[in-house]
Structures are given as structure tokens and as C-alpha cells.
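The following features are taken from Swiss-Prot:
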type	residues	note
DOMAIN	98-341	domain 'ABC transporter 1'
VARIANT	Met282 to Val	In strain: MD-8
VARIANT	Ile313 to Val	In strain: MD-8
VARIANT	Pro640 to Leu	In strain: MD-8
DOMAIN	767-1013	domain 'ABC transporter 2'
BINDING	Gly808, Val809, Ser810, Gly811, Ala812, Gly813, Lys814, Thr815	ATP binding site
Amino acid sequence: MVDNYHSSLDVAKTPIQSDADAQKSEAETEGPSSKSSQIAAGESIADSVRNFLELRQGGIPDDTGVVFDKISAVGSGTGSQDAPTVTSAAQSAFGLLSPLQNRQRKQYSRPILSGFSGTINPGEMLLVLGKPGSGCTTFLKTLSGLWDEYKEIQGELTLGGHPLLDVMKQRPQDILFCAESDDHFPTLTVAETLRFATRARCGPQVSAREIDTMVTQLAKLVGLGNVLNTKVGDAKIRGVSGGERRRVSLAEALATCARLICLDNPTHGLDSSTAVEFMEMMREWTTQSRCVAAMSVYQASDAIVSYFDKVLIINSGRQIYYGPVRDAKAYFEDLGFECLSTTTVADFLNVMSADPDVRRAQENRENQVPRTAEEFERAFSASPIYQEMQKSVQVAKERFQTNPSPLVKTSAFALPIWHQIWYCAGRQFRIVTSDYSLWAVELATIVVQSLVLGTLFRNQQRTTSSLFIFASALFYSVLVPALQSMAEFGNGFAQRPLILKQKRYQISRPIAYALGLVTTDVVWKVAAICYNIPLYFLTGFQRTAGNFFTWFLIIYLEHLALSMFFRSVAIFSPNMHRAVLPVGIFFNMYVLYTGLYVPAPQMQVWLGWLRYLNPLYYAFESVMVNEFRDLSYQCSASDPVPSGLGYNDMAHQVCAVVGSEPGDRLLSGASYIHAQYGFKTSHLWRNVGINAALFVFFALCSGIGMEMLKTPAGQLATVFYKSSPGVTHRRDKIDSETGQDQGNESSEMSAGQSNDALRLQEHQGPDKSHNLAWTNLCLDIKTKEGDQRLLNNLSGSVKSGQLKALMGVSGAGKTTLLNALAGRSTIGNLTGTLALNGQVLPTFFRSRMGYVQQQDIHLPTQTVREALQMTARLRRPESISVADKNAYVEKVIEWLSMEHIADALVGVPGAGLNLEQRKKVSIGVEMASKPEILFLDEPTSGLDGQSAMLIARLLRRLADSGQAILCTIHQPAAELIDQFDKLYLLSRGGNLVYDGSLGTRCHEAIQYFQPRSRPCGPEENPAEYFLAVIGAGSRNDAHMDWASLWNDSEQGKEREKAEESLVPAAEQAPQLEQQSLYSVPFHVQLWVVVQRTWLYYWREPDYVNSKLWMSVGNSLLNSLTHLQSPNTERGAYNRVFSAFMSLIVGPPLGLQVQPRFVTLRDIFVHRERESLTYHWLAFVLSAFIVELPFTFLSSLVYWLLWYFPVGYFNAPSRAGYSFLMYELFGVFATSLAQLCASLMPNIEAAFAANGFFFMFCNTFAGTLSPKPVTPSGWRWFYNISPLFYLGEGVTVDVLQDLPIRCEESEVSIFYAVNGTTCGQYAQDFLKTATGYLLNPASTTECQYCRYRDGQSYFQQYGYEFAHRHRNIGVFICFIAFNFTMVLVMTYLTKTRRH
């Protein structure tokens, strides 16, 4: 039950109009609508809304009104700044050291909204209009109380008579802001998504059956009834269509039943009919629930506008109109503006927010109309409408002051926190089980690792020679979970926007999501038993239930504690690049201070305390105690000193193992681990408790960190510009909301088109005329239900100088057709004929086709000019000089009015160009190639009406210059569709229903449909009419077979004959002259792509800084731990394992490399590969080449801070060898990381695979599992383990010729036979021994040092100094193999047939 406030404000209602509706603009996954998906027969929208509200609320709620008076919003920053580079980052770092410079740092701010006032009465809908960047989103966020994103909010804002801040504190669930982006868990179904939101907002008292009823009813309201059991999906996971995904977002928002609903561009991705249908439903929703709704809508038709009560028009952050919708047009006409008969009221109002030259003044009033935002604001302030609005504000304030309604505090969340955690955990279980790719990789890797390690250490005997093997096996048992936990650290970054959204919706607290993940982990980590069982029993650990389950509990808690720790680090990091640095350093520290490499007694005083922060240390001590405490170990035949013939009396021998007593053949396990590692048997359960406590602590930290998540205000809406000598930027005009430079864009693209004509008069179009024709095009895919046809015998053509619109209802296959024509179809079986100028279309011609995708896919660090220049250099013929190509790019920039952003980085949404600018860049990239044929997939999607019109006029002018263009569109205004020559209209199932001329005001196409259906109304949008009559919309009842009508019509038959004449018979088809698949030679491709990739690295200093600082941190950790290792047995051990620890940094290095490789790969796969921009080999080579300098630099930094402090040899030949090998190791780590990234489907799986392969290589490096004691079945693996050659080379290099002098604690003591000296007694033994006697003249106590020098020490690992130089070549071969496999896997998985 929802409590509400009271308001006596009147409701101004707009008559509800019904219109034909449609589903989304592109829905390859949609099938025909079923009866269950639609509103029940005979049930009106009003009845459906009423039924849901009664289910959800138990009745009609009371009223709530909004009053805002002189509200202003101030944002942080200037809105634009120079792009950071490695150089600028270094300068900034040095600048921070200057106290004076720090004091001079200034906090910049910028106004976004200025002095807005108005009221929204209960049951009213407010339409917010404005050009992108004018402040529409900021206004909605301000109404919604999302003030954290801004530096300051000023003015008075009340809801139900109460200050908004009080409402946010007392009843935040009554306010909702639905963003334009669609953030969902992609592997959940639509029903699961809506059920979670509905359950969370209804509370625990509502039964599951009632929840299901609500979900069904809500899905019907937004037309999702037929896809309830379909995955939501995203850009990578196939699910519902984009329009349906948008409706899922809207349904989720409505499920909250908020009192104030703010929707940011809710019709984005919806076709015109579906958009009207949604607004009709919202009109009923607000009227019946008496809630308040405010929406920004781009490309709003008159039908959509008619549902609103009031409209707010914003121009550059200033309020230029607020009042009734019905009075808005007359108001601006009174100011002197003219609304043409062909212009919709929505476009006329929207253009008031645009630039001066776009607006049309009445004759003889050109100099009297307002031009700037300030002039508009002054004109509105002087108008009667403004005075009436101010009066209504004051009246509302007085009414609330005299008759205030109570503000009853209720819980913001309908579900108690424990219920939220429970439902979040259940949802996470569903996500884990439905997204099998990641957990399948994880499970496979741990099972394989377990089998490898178990068989490698199998059936160890209880002898002293197995002590180190047991310790190594136990170390691996705690290391593998650590690697797995580290690989999972980045899993939550993609969900951050979703978590913030659900917090905003009061669906669930972020801490509930975090603890739900913890609950899932507690159960899912039990799957680690798949790892534990083989390793434990194959190795030969104590086979008792008590020991096994104790061991399992220890590993289990360690895994949980580490997972929570790395997740906490990631949560408190702003992004993945920043998180990699602490994760890599902490991982290295945890492994180093586990207690094996550096036992506690040998830890340096200044760093030994780190072990107390280390879950691995507690786990390793516990598993060692669990295994060793109750056992004794027989002294092995090789361990007694002296040994051999004549040495059979143990009374005069000692087992040369730490912890042994002279004359005793048995070694107590407890004594050994205490003497060697400093472990105490009493610590077993203490450590279990500590790790359990660390798990709880880090879990709470992750929850607290998740609860603290918010969008940082200082990083919003910033445009970065290229910074270089001679480059100046025009930043005189900044978008009030996004902070983006507008320059004189609109003055250069005016509605009068005079400037447009001048700009394009030099555009000659393609060099030749072309006619692309297709006949009998069919596309069939296999589904669970059988074969499904997406395209059904389609025929058509597009000619030079022709602008053809491709439209269709839901599931028509518009994008599928474009992909098929452009040679980009990747699914199903495509049949039919494609011909160019009467000849079979060759593959190489694809590089001459331009394809503007619906998604704007660009490298964020490229400038607009660089993006266009790259395309021109790679896709235009080599015969054209680079200078001419660049000159043509400048013309394209001018044609698209992008001069002011030519040197701006494309960036990402929210930190880069806005949607309109990004769309222009996408078009410009394709125009820069001077294509013969241009395809565009919904280029106006998400743009406001005026921006869409500018794009349409641009296409019109391109067509007039001779360009052949086929363009899909949705939500087209009547004026916009009038720019097109032809219409290619599809119905569901990929059937053609019309292919012909549109005519003036679409007269010809209307004449075809009207005799066969209803007439088109005089004010009706022709585009909406076409979709309506052929059956668009979730409630449309049209059942006519329009495809058959077209095929049987005279126009259809004539068109078919004309198109068949353009396509030759297969046996007679002439071939175009064969040309190279790519426009320029490979070396040119490689050079251009390398330049682009270099700038990608150079302009993201976070990556380089992270790489260098990780090298600094890990090298200092290693060197300070082993600082100036002495020439003792322990010192030799330290030297070996210090070298080995330098290899443990491999997995963290992979965490840095892989995301960048995947980013470059995705851009290549989704855009550049399809257009044959460059060969796939150029992508792989460039990614590897550009990594090398940064890899070499970071390896150099690591080596300098590690090698000399440890105390290794200073001789150039020795130091140089280690330096070379470590540089090669950096290259190897990079190549292995890129190999895993090329092999795996996503970055999370790549992280897991990288850890697995490094684990495998480290296992056979020869230090933890020495080759001489390895079972023969595994010994050959050392020959294929790259780290064995590296470990051998570096180890022998740092130990050869090193004299070893044992300390007192390292000496083995035995007693000489009476009458002999120690030297005499042991002389036969010493002839073959690796050590020496310290006191050969003694006749009693003999002191034996096990190792004489470094070479005698490293022989135990099977290393040989003679292999030193050979290993360089072998290691280089492994690097070459890795890189070759990167090429092979990229070719097999990402290139298809190219």
C-alpha cells in the first residue's frame, strides 16, 4: 500500500486520442504477436491500467503536486579540456609535488539550469523539449532529487507541499527517474526482470501468484506479453530487440508506482506507433493514479504531444516557455516565428531550442524575433503566460502553507533488508546458471589444475625427501583459489549503472546486492570441492575424514575471504584500469608472504607484519599444520649425513633436514614445520577463525562500498580535445548540460538550406553510377522450434541519386536486410542473387560500400578528424595521395558542420561527444571512404526532431549529388520522410508489402494503400499511417495479407520485372574486374593501424601509470623482502625464490593487457572488419607492437628496482643476461594474455584462462616441483613449459660461482666415530657430497653445510649452467609460438572468411 500526500491543485486533462501503434523499430527476435501478449479482447487501455493499479495499490491513491520556483543547477568543471596523455600525466604528477601549484588549483563550475519556475498538478503530464545538451536531462534529475551529480542546486522545489529534500529523506520511493539507457541483467528473462522489480516494490505480504498476475498485466500494458520468457539480452547476448528492451525499462519503472515519474526520452528505440501507444497508456496511468509525470521526448509527433498537459521548452539551460501545450504554438507565433504547414507542432516547438538560423521568422519580422537564449528568456518573462505561471506557483505555495498535508515517514524499501538479500541471492543464482560461459571456464580450469597437480604430486611417501613436495602441493592448494579470486575482481564493473538504478528505484539497496553476491559465493564456492578431491587424494595427504574436511574448510574460507577482498578493492576503485593496480600488488604481496617463499622466521622486520593481513598465510599455516602435526617422516636414503658405504650407524649420522635430531631417523612433522616455517600447531583453528572473520569483514566492506557508489560529479559531461602545438579549439559556446562545444553548427546547417547547398556544391558523389539489385533474397535460421525465415523472397534495388527509406513493423528484418545487402550477414542460410550494374556483386566491393550502424562504434581516444582520416587512408584507393585523402576529409568535416569538434576526442557517452555529434561522426567515417553505395541503419535514432531533420537533409543532398542511399528509419516526422524518393516497406516475417515511389507528401504511396485499407487523415503522419495499416503496434488488429496483395498488384509485378532485368542469370553472370580485397597494401594498413593504436595507449595515461606503478610496487616488495640476501643456504633459497617471485607478476600483467586487446578487437570485429578497412593481421600486429615499448619500460623499471637490491652479481654478463630474460618475460606475459583474450568469448573468461595458463607454466618452472623428483609421466612437460627455461636461465645466472657459507642454524650436526676426526670419518662421503665440513679437525661434533656453492644448490632443481644461452633462444621460440597462436585463434574465431 502506498501512502500519499494531498493536494487541492486542479487537474488539466488532455483528451485521450487513440492511434495505430507499433512495436519496436527493429526486432529480428520477435515473432507474430499472440493473443496472450495483447490487451484482452474488449478491454480498453483505461480498464487495463485500472486493473493493474488496483492490483498494485489496492485502490486509487491520493494526489501529489510539484512546485518549483527559481531552481538552478550548477555543474562541476568547464565542460571541455585538453585530453590527458602520458606526458601530461607525468607533468601533473610532478606538479603535485609543488605546494604552490597545489594551492593555485581552482575548482571550476558552469551553470546548467537558470531560474526555472512552474507547477505540475496531480494527474498532469509535462513534456520537456530541448536540443540535446540544453538541459532536459538535468531538469528531470533535479525534479527527481538526483543532486549528487551536480555541484549545487539552488531554488525551491516541493512535492506535495514538502521540500524535495525532506521527501527524499522520508519517502524516496515516491520519486522515480528513468534514464535513457537500458541497464538490465542480460541473461535474465523479461518475466524474471519484471518479477524482481514488482516483488521488491510490493513487499513480502503479497503472494507469488499475485506478483505473477501483476507481471503479466504490466507486460501487456507495454506490449511485452509475447516475450516474457525471452532473455533481455544486450549488445553481446542475444535477447529481445532494442525496442522491447526499452519497454522492459519502462515497465520496470512503472512497477514502482511512484508519485513523481520522470522519464528521460522514453520513446528512444520505439517506432512511432509503439511510442504513441505508450503515451496513450501513460495518459491513462497519470489520470487514474493522480501521479505526476515529466518526460523529455525527442522526435515527438503531434499525436504524442497531444497527450501532454504542459510543455517546458529549454534553450541553453534557460526556460523559454512553460505552460499549456495548447498555447505554445500561438505563443511563439506571436513572437514572430512561422510554423509551416509541413512542420509538426512538436518540431516547431523543438526548433525554438535550436540555433537561430534553424528557426523561420515571419515575413518582415526577421530582426524582431529573439535569437539568443537570454532574449527568449526575457520575452517569456514579459509574457502573460509567465505571469499566470508565477501566479499559479504562489497560489500553490499558499495553499500548501495554509493546509499542509502530513508527510508520513515510511520505509523507502518495501522489503526488509534480509528479504532483499534473499531475493538478490536468488537472482544471482539464476544469473550464474544462465550465463554458463564464465563458470564453465572456471570449473574446467580448476578441474584440470587439480588433476595436473594431483598426478604431478601423486602418492608421496612419508619420507623427508617428500617434505618440500608436500609443502609445494599444499601451497598450490591455497594458490589456485587466490588466482581464481583475482580473476573475478572485474565482474561487477558492468553492473554498476544497474545497481545505482535499482537503488534509485528503491527496489533493492546496493548492500543487499553485494550481500546477495556473498550468499551466492558461499554456495557456489562449494564447487571448489571439484578441485579439492582430486588434488587431496591423488597427492596422498592424510586420508581421514577429519583431515580432509578440515583441509576443505580451510581452503573454502580462504577462497571466500580472498574473493571478498578483491571484490572490495574493485568496488572502491573508480574503474577497472584503476583497480588492476592494487589488485596486482596485493596479489603479489599475498603470494610472497604466504609463508613458503619467505618463512616467518626469515621475514624482514619492516615487512614481516604483512603476513597478518594475509588470508593466504593463515590458510597455508593451517593446511600445513593439518597435514604435518600428527605424522613423523622417515629420513630418506639421500638425506643422512654422512651416507654411503660404511655409514650405516645412525648414531653417527644425522638426517640433514631442518628440525632433525642427531641419530634420529624419524622427523616429527610438527618439529619440521616449526623449525622451517615457524608454524605452530596451536594456530590451526585460530587461523580458521581469522579467515572466517576476514571473510565477514571484507564482505561487509564490499557491501558498504557498494552502498557508497555514486556517479562522480566532476567527471560528468566533459569533452576532451587533442592537445598539440598549433591546435586551437573553439570553446566559446558550451552546451549547458553536456558542456560540449556547439560552435556555429546550426548556422552552418540551416533550415533554409542555402548554406547547405554551398557546403555540398563540391561533392560530386561517386565516380560512377551504380545500381544494386537483389532478387529472391531469403534468410533462414534454425531455432528450437525449427527453421524460421527472417527474409522471404525479397527483391528490390537502389540506384545512384536515389534516397530510399527502408521501413517496417516489428520483426520485419530491416537490419537483417541491410546486413545481407552489405555482405555482413553472420547467421543462418542466405540465398538469392545480388548484382551490381547487372554483374554478380564481388566480395571486394564491400570496401566501397558505406554502412552506418545503429550503434556508434568508435575508439574513444581518436579525434573526429583522425577517425575520418584513418578511414580515408585505408578505404580509398592507393592511387590517391594521402594529401588528397586528407583534403577530402576536411571537406566531409565541413559538410557535416563538425569543424568545431574536429579535434575533439570521440570519447564515451557522458565523457565525450553527445549523441548527435557521435552520429555525425559515424556518418562522416563512412563518407570519408567516398562510398559507391551508402547504407544507414536508423541514423536518426535517439536524436531530437531538428537533429534528425538535419541528418535527413544531409542524406537528401548526398543523394542529389549522385549517391545511392538505403536508410532504415523509425519515428519519422512527415517533413522528414518527405526527404526520401522511394519506400521499401516490410511486414512481419520479412515480407515485402511496398517498393515504389513516395511522391510529394507521400502521395503515391498513400494512393496504393488507401483503396485497400482506410483513408489517411489530412493531418496524419504518412509514416505512421503506413505502419498502422499493415499491422504495427501491440494492439493492432489488421489481418490483411499485404505481401500477397503487393505480389499480385500491377505495381508489384512491374517492379519485379524491372528488378529481374537488373540481375543476370547465374550461368551468364559477368564478373567485375577482380581487384584486391583491400584498398591499400598491407604495409600501409599496418602503419596506419599502429599509429591509431599508439595514440590509444598514449592518450590513456591511467594504463601506462598502472603498468609502471605495478612494476614499482611489486619490484620493491620483492627486493625489500630479499634485501641483500647473504651467501648462506637461506640466502641461496632467497635468491632462487626471489627470481621465481618475479614471474608471479604474470597474471596481474595479463589483467592490464587483456581489456585493451578486447576493446581493439571489438571495434575491429563490429565495424572495421565488416567494411574491409584493414586486414585482421594488421589489428593483431598493431596490438602487439604497441604493447612492446610499455612492456619494455615496465620490465626495465621492475628489473632495476629488484635485481641489484637483492644482491645479485654486478658483472655485466650476469646482470645483462637477467635483464634480457626479464624483458623477454614481459613480452611473454603480454603474448600469453593476448592469446587468452583471443581465445575466450569475454574478458572475464580471459582473466580466468590467463590465470590457468600461468599456473600451469609456474607448476613446471622447476622450483616448487623440481624436475628430478617429478613422476616420469609428467617430466616431459618441462620441455614444453616456457617458465622452466626462464627459471633455469635466471636461477643459474644468479647462483653460479656463488660461495655458500652456512649459518649456525643451517648446519647439520653428527658425531664422528671414536678415534677419528670429522674429516677422516666423512672423507668418503665428501668425495660425492654437495656440501662441506666446517670443522674437519674436530673429533666430536661434526658440523656439515649441505651446499658448497650455488651450482651445488641449483642442481636439486635439475638446472644446468650450460643451458643458459640455449634457454634464450628457446624462450624466444615460446613467445613466437604464443603470438602465432594469437594469430591463429583470431583467424579462427574472429575473421570468418576474410
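Every residue gets a Cβ built from N, Cα and C, even glycine.
Values in this document were obtained by computation on a predicted structure and should not be read as measured data.
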Arithmetic mean of per-residue pLDDT over the domain 'ABC transporter 1' (98-341): 88
List of residues, in chain order, with Cβ under 8 A from that of Met282 (variant position) and at least 6 apart: Met125, Ala293, Met295, Tyr307
Which of Gly808, Gly813, all binding-site residues, has a Cβ with the fewest other Cβ atoms inside 10 Å: Gly813
Among Gly808, Ala812, Gly813, which are recorded as binding-site residues, the nearest neighbour of Pro640 (variant position) by Cα: Gly813
Cβ neighbour count (within 10 Å, all chains shown) around Pro640 (variant position): 24
Three-state secondary structure, which DSSP defines for Pro640 (variant position): strand
Cα-to-Cα gap, Val809 (ATP binding site) vs Ile313 (variant position), nearest whole Å: 32
Rounded to the nearest Å - Cα separation of Gly813 (ATP binding site) and Ile313 (variant position): 36
Ile313 (variant position): tally of other CB atoms within 10 A of its CB: 26
Val809 (ATP binding site): secondary structure state under DSSP, collapsed to three categories: coil
Alpha-carbon distance [Gly808 (ATP binding site); Ile313 (variant position)] in Å: 32
